[in-house]
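Each remark here refers to the structure printed beneath this line.
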Amino acid sequence: MSRSPDAKEDPVECPLCMEPLEIDDINFFPCTCGYQICRFCWHRIRTDENGLCPACRKPYPEDPAVYKPLSQEELQRIKNEKKQKQNERKQKISENRKHLASVRVVQKNLVFVVGLSQRLADPEVLKRPEYFGKFGKIHKVVINNSTSYAGSQGPSASAYVTYIRSEDALRAIQCVNNVVVDGRTLKASLGTTKYCSYFLKNMQCPKPDCMYLHELGDEAASFTKEEMQAGKHQEYEQKLLQELYKLNPNFLQLSTGSVDKNKNKVTPLQRYDTPIDKPSDSLSIGNGDNSQQISNSDTPSPPPGLSKSNPVIPISSSNHSARSPFEGAVTESQSLFSDNFRHPNPIPSGLPPFPSSPQTSSDWPTAPEPQSLFTSETIPVSSSTDWQAAFGFGSSKQPEDDLGFDPFDVTRKALADLIEKELSVQDQPSLSPTSLQNSSSHTTTAKGPGSGFLHPAAATNANSLNSTFSVLPQRFPQFQQHRAVYNSFSFPGQAARYPWMAFPRNSIMHLNHTANPTSNSNFLDLNLPPQHNTGLGGIPVAGEEEVKVSTMPLSTSSHSLQQGQQPTSLHTTVA
């Protein structure tokens, strides 16, 4: 860029390095063509490059073509003029920002709460998950203990809660506003911030953690004191609520609980989708300071001493001494997020009704719970449903969102099917020829009315018959496991050596059951497949024998025992 030596303009930038020209470079023109550069670039071109002028490509002479150093008077004059211009610029900015002293800017992520009792006037308390921490991540909490907000309820504290996200602040306002706690009605709204006095003076603020504004805020969110008295800032808040509701209709519903990997604790999970007039049926599992709400409308009645809306079950015995953080508070005080609200928050104009009410948060405790299970090792119950409720088991009725899968029911049906299949099996392991020889050698087949029954030939044959019965469980181990249930295959009593022989033949009930699942047969009823056998002396029998061992069912056996009869009979059919 060329300029004449006599030009009296403001310093400009060097065309090569784009740095402002210093005062000494104002009258420096190294080339006869009048192309002005700074002395630093001129020295670099001559020493490190080709030494040619960037404009006319002529070699630079040893001495600059025009160089007139400024005198001290000229330097002082230039400095004074520059300072004066800077002061004028600052004054102009201050005059433009002077009207901002009475302007307040609504902060979308700042919640202002009025009406806090002294018990709640603690930043660490308000940051807890039971309180404002449940709505989102909090950046900072500032408590104002000034009594300027005191009303008919007496002096109270106010708090500024700054959230990371603006939607968390709106959710907190909808859930906390007009809630009665400790006999005081809380009022919550978006907070406003004024401009820093140093910013209004166009000066650097010395406070690193200054909470005031140091830059111009949104014009739509800026309101004067007169406009705020007219409620303009509340209209802006309702507008933000409408916009957020259009983007996310379920913004009042908190996100699902998550597990902290470091502490292995469940973070709070709260849902605000229960109507105001219906108390929430939920199961609260407490562990330390954290709690988890599980919605369950079909849960049976809780144990005595616990409210139905919030039964508490301790997870570990080490936390039995856990209490609400507010020891010494009045027990009758209402919970901040209970459903007993005196002034429900109005729905913004122009919006359809919310699918969920914001006033159903019931986990902001104000006093120790009087009948909590944390104080006792036992759980009082009065019915079977109480046990189910005490240990977290729901009723048999499936919730709407359940898939209808009941592991116990499926297992029970599978076991019943397995037993039915065992009863319907027709092909069982056959007896060995030796056992058939023993049984046939000790029994005789009689003809007549009593044919078909096994009659002992001698007293010793009864011992053989007893040994035959004792061998059956060993040869059929699959029936051994059912002996505790079906015990009709035993010989009761020791009144005589062979008491069953003393009964008349007509008093013994003839049982000829076949093992099929539809009949009233005992599971020990055996249909043995026909097989070849040898008679006495090793002579083979031409025909095939079908041996059927039948026992009395459980019901028939008990009936026979009441009449003093022998419940067991052995029936052999020879084909």
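Note that the numbers count up from 1, one per residue, in the order the chain is shown.
Heads up, the Cβ atoms here are built off N, Cα and C, so glycines get one too.
Heads up, this one's the original sequence, none of the swaps are in it.
Here the structure is a predicted model, which means the values were calculated and not measured.
Annotated in Swiss-Prot:
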type    : residues            : note
MUTAGEN : Leu16 to Ala or Glu : Abolishes interaction with E2 ubiquitin ligases
MUTAGEN : Cys33 to Arg        : Abolishes interaction with E2 ubiquitin ligases
MUTAGEN : Trp42 to Ala        : Strongly reduces interaction with E2 ubiquitin ligases
MUTAGEN : Arg44 to Ala or Glu : Strongly reduces interaction with E2 ubiquitin ligases
DOMAIN  : 109-189             : domain 'RRM'
Cβ neighbours within the same chain of Trp42 (mutagenesis position) - under 8 Å, at least six residues apart: Phe28, Pro30, Tyr60, Pro64
Rounded Cα separation (Å) that holds between Cys33 (mutagenesis position) and Arg44 (mutagenesis position): 19
Intrachain C-beta neighbours of Leu16 (mutagenesis position), sequence separation six or more, cut-off 8 angstroms: Ile37, Cys38, Cys41, Pro54
Secondary structure tally of the domain 'RRM' (109-189) (DSSP, helix then strand then coil): 21 helix, 31 strand, 29 coil
Mean of the pLDDT scores, which run from 0 to 100, over the domain 'RRM' (109-189): 85
C-beta crowding around Cys33 (mutagenesis position), within 10 angstroms: 14
